[in-house]
Amino acid sequence: MRRVVGKRVQEFSDAEFEQLRSQYDDVVLDVGTGDGKHPYKVARQNPSRLVVALDADKSRMEKISAKAAAKPAKGGLPNLLYLWATAERLPPLSGVGELHVLMPWGSLLRGVLGSSPEMLRGMAAVCRPGASFLVALNLHAWRPSVPEVGEHPEPTPDSADEWLAPRYAEAGWKLADCRYLEPEEVAGLETSWTRRLHSSRDRFDVLALTGTISP
């Protein structure tokens, strides 16, 4: 594993991860974390849970990862780990009890729309049976459509149940609920994408998909 600590990238062995994981009640994984502010909030609010955040662009995690690695008096969080990795090639994690994919873009967006069953199965493989998931989709990716959405129409709660749920099920994901988030819920995600996009629009629509994973 490649751990990001500020501008440095450190090797983090499987044994080191298992030793760290053993100190906490559960593991939360945030895939495509961007600047990493969402997992920082989760880790701060849940000191008994290990939070792992990863992104393909290590530079975006530099600032927050340095803060997380500092002493607790300076904002450090010992239960937070930032990794440089892609959703296509996840590090050898295990025991994840909660999976977050918020405002995905690029190949990650294509994957959670069902275009890459391998990606969905890969994320399921690092989860324990019964793990929960939250996928939050920025619907403005369809207004107008960006190349990543391909031929997928803008999802709605009804259409997600119709065409996305079966694709998820094939990969071990059981879609239980699909709904639009209220403005305060969007703000509560604590991501730079939500703040940036919301500030440029009178209305910012996010569709949340939740359920469980049984790899």
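Placed from the backbone N, Cα and C atoms, the Cβ positions cover glycine too.
What you see is the original sequence, not a version with the noted changes.
These figures come from a predicted structure and were not determined experimentally.
Using a 10 Å radius centred on the Cβ of GLY32 (S-adenosyl-L-methionine binding site) and all shown protein chains, the other Cβ atoms total 25. Under DSSP, GLY32 (S-adenosyl-L-methionine binding site) is assigned to coil, being neither helix nor strand in the three-state scheme. Sequence annotations record features per position, and here Swiss-Prot assigns S-adenosyl-L-methionine binding site to GLY32, ASP55, ALA87, GLU88, LEU102, MET103, PRO104, TRP105, GLY106, SER107, THR191, SER192, TRP193 based on a curator's inference.
In sequence order, no residues are near ARG8 (mutagenesis position), counting only same-chain partners six or more apart with C-beta under 8 A. Among the sequence features in Swiss-Prot, the mutagenesis site ARG8 to Ala is noted as follows: No change in kanamycin resistance.
Under the heading of mutagenesis, Swiss-Prot lists ASP30 to Ala and annotates it as follows: Loss of kanamycin resistance. Cβ-based neighbour count (10 Å, all protein chains) for ASP30 (mutagenesis position) stands at 26.
For the mutagenesis experiment LYS37 to Ala, the note given by Swiss-Prot reads: Loss of kanamycin resistance. Counting Cβ atoms from all protein chains shown, LYS37 (mutagenesis position) has 19 others lying within 10 Å of its own Cβ.
The note that Swiss-Prot attaches to the published mutagenesis ASP55 to Ala is: Loss of kanamycin resistance. Neighbour list (ASP55 (mutagenesis position), Cβ cut-off 8 Å, at least 6 residues apart, same chain): GLY32, THR33, GLY34, GLY36, MET61, TRP84, ALA85.
For the published mutagenesis ARG60 to Ala, Swiss-Prot gives the following note: Decrease in kanamycin resistance. DSSP gives ARG60 (mutagenesis position) a helix state. Close to ARG60 (mutagenesis position) in the fold, though at least 6 residues off in sequence, lie GLY34, ASP35, GLY36, each with a CB less than 8 Å from its CB.
One entry in Swiss-Prot concerns the mutagenesis experiment LYS63 to Ala. Its note says: Decrease in kanamycin resistance. In sequence order, GLY6, ASP35 constitute the residues six or more apart from LYS63 (mutagenesis position) in its chain with CB-CB distances below 8 Å.
Taking Cβ-Cβ distances under 8 Å and a sequence separation of 6 or more, the neighbours of LYS174 (mutagenesis position) in its chain are TYR168, GLY211, THR212, ILE213, SER214. As a published mutagenesis entry, LYS174 to Ala appears in Swiss-Prot alongside the note: No change in kanamycin resistance.
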Open item on the list: At 10 angstroms around each C-beta, which of the binding-site residues PRO104, GLY106 has the fewest other C-beta atoms nearby?
Closed with: GLY106
Open item on the list: Return only the integer: C-alpha distance in Å from GLY106 (S-adenosyl-L-methionine binding site) to ASP30 (mutagenesis position).
Closed with: 16
